[in-house]
Amino acid sequence: MIEEEVLKIIKPTEEDKKGIEKVLEIIRERLNKLDFEVEGSFRKGTWLRQDTDVDVFVFYPKDVGKEYLERNALNDIINRIKDLDYTLAYAEHPYVIVNINNVEVDIVPALRVESGDRAITAVDRTPFHTKYVTSHLDERGKDEVRLLKRFMKGIGVYGAELKVQGFSGYATELLVIYYGSFRKVLEAASKWKHPIKIELTKPMRAFSEPLIIPDPVDPRRNVTAAVSLKNIATFSVAAKYYLKNPSMEFFFPSKKVEEKIKGDVLILRLNLDEKSSEDIIWGQIKRSVNKIERALKQSGFRVIDIQAWGDTSNIVIAVQLESKNIGQYYLNIGPQYYSETIDDFIQKNDNIWVGEDGRLYSIKERKEYNAEAIAKKNIVLKVKYNIESYWLQNTEDQQIMKFLRKTPTWLK
């Protein structure tokens, strides 16, 4: 059975676990006398073999407040690990990433609260998530979560960060707890039609998102609030087709040969000079993508597709147009002959005539008809960056080929 084969690949061995435990021993020594716990998928037993990142939470009394975490707590942690290979990262508040033997350990300051619904910062709920999941999943259930995670990674819908807008690890765990197994999650998802409500607990307020899973440890929160409709739909379609014809392609998609370029494709390569948090950068990239698309359409271009990918240093925006060539002039459609606005139309336009349909028309010159210039002008990054832009002629870049192909390898 395919799922058993996948598990052999993704389930960590005892050696894998020992390797991470050795790294954690180093961290434990550095955090001695602090109130800390290992959290996340490693602690819950739902981690994948290829994932070598571990979460360690350092807890402080809730009375010290959020500002204390951002300054005092962070400095305390840095002083304890400053001789190790570490970098600062940013979410709701800063945290530290330590790299030891190719294992990434996220050391996150948090506040110790009585229950998940009393969380002051988002990370304060984490230990309650851990307790909930470990009390509701047996060993087989953990393997079912692993299968679901790998499936979602394979089809590109895993990861709650803004860049992806997909399913979090916690969401996959709750789905398996609710439905009972990987296959049962897929059977349900294949029939989804939004809005979808999955209630392990009764919500404490109304939610408007397309997929609603109230957090069992804090029912005021929707666990899947960040999941985009596109990713919900992709997961549903993939579930349907996997159940029809199970394949390793869903878990480990293959690379395809070069695709034919249809239309004109503009590639914008951005190299960022400054570091910032991933969510901040990708919030600006998504706004840029929307602004570019809107500006191109307003200028008369027919946009087939526009996508962005990359990390926090190097980003690619690909714009696919029916054609990069549009006329310098265009037909401007005016009001009907009996409209009170015809005087205004006549004053503002030249080359005016009355059409066979009784409507006034004119010829107008486009303000902008260079698609490349329009796209570059509508990038709204707030950090310094260099940009290289070109019209695609050919490529061996796998991500660009994926953009050209459109159809996921698991679908066809």
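The backbone N, Cα and C atoms fix where each Cβ goes, and this holds for glycine too.
On a predicted model such as this, the values are computed, not experimentally measured, just so you know.
In the three-state DSSP classification, Lys149 (ATP binding site) falls within a helix. Counting only same-chain residues six or more apart in sequence, the Cβ atoms lying under 8 angstroms from the Cβ of Lys149 (ATP binding site) belong to Thr46, Leu48, Tyr158, Gly169, Thr172. According to Swiss-Prot, the ATP binding site annotation covers Ser41, Lys44, His129, Lys149, Tyr158.
DSSP classifies His129 (ATP binding site) as helix under the three-state reduction. Contacts of His129 (ATP binding site) defined by a Cβ separation under 8 A and a same-chain sequence distance of 6+ are given as Glu39, Gly116, Tyr170, Asp215, Val217, in order along the sequence. Taken from Swiss-Prot, the feature CTP binding site applies to Ser41, Lys44, His129, Lys149, Tyr158.
Among the mutagenesis experiments that Swiss-Prot reports, Asp53 to Ala is described with the note: Loss of both AMP and CMP incorporation. In the three-state DSSP assignment, the secondary structure recorded for Asp53 (mutagenesis position) is strand. With a cut-off of 8 Å between CB atoms and residues at least 6 apart in sequence, the same chain places Val103, Glu104, Val105, Asp106 near Asp53 (mutagenesis position), listed in sequence order.
What Swiss-Prot records for Asp53, Asp55, Asp106 is Mg(2+) binding site, and it gives sequence analysis as the kind of evidence.
The Cβ of His93 (mutagenesis position) has 18 neighbouring Cβ atoms from other residues within 10 Å, across all protein chains displayed. In Swiss-Prot, a published mutagenesis experiment is listed as His93 to Val, annotated Loss of AMP incorporation but no loss of CMP incorporation.
In this view, Tyr95 (mutagenesis position) is surrounded by 24 other Cβ atoms within 10 Å of its Cβ, with every protein chain counted. One entry in Swiss-Prot concerns the mutagenesis experiment Tyr95 to Val. Its note says: Adds C75 and A76 but not C74.
Asp106 to Ala appears in Swiss-Prot as a published mutagenesis result, with the remark: High decrease in AMP incorporation but not in CMP incorporation. Under the DSSP three-state reduction, Asp106 (mutagenesis position) is assigned to strand.
For the mutagenesis experiment Glu173 to Ala, the note given by Swiss-Prot reads: High decrease in both AMP and CMP incorporation. Close to Glu173 (mutagenesis position) in the fold, though at least 6 residues off in sequence, lie Lys44, Thr46, Val133, Leu137, Val145, each with a CB less than 8 Å from its CB.
Listed in Swiss-Prot is the mutagenesis experiment Asp215 to Ala, annotated as follows: High decrease in both AMP and CMP incorporation. Under the DSSP three-state reduction, Asp215 (mutagenesis position) is assigned to strand.
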- [ ] Could you state the whole-number distance in Å separating the C-alpha atoms of Asp55 (Mg(2+) binding site) and His93 (mutagenesis position)?
- [x] 15
Task: Rounded to the nearest Å - Cα separation of Ser41 (ATP binding site) and Tyr95 (mutagenesis position) - done: 18
Task: Fewest other C-beta atoms within 10 angstroms, as judged across Lys44, Asp106, Asp215, which are the recorded positions - done: Asp106
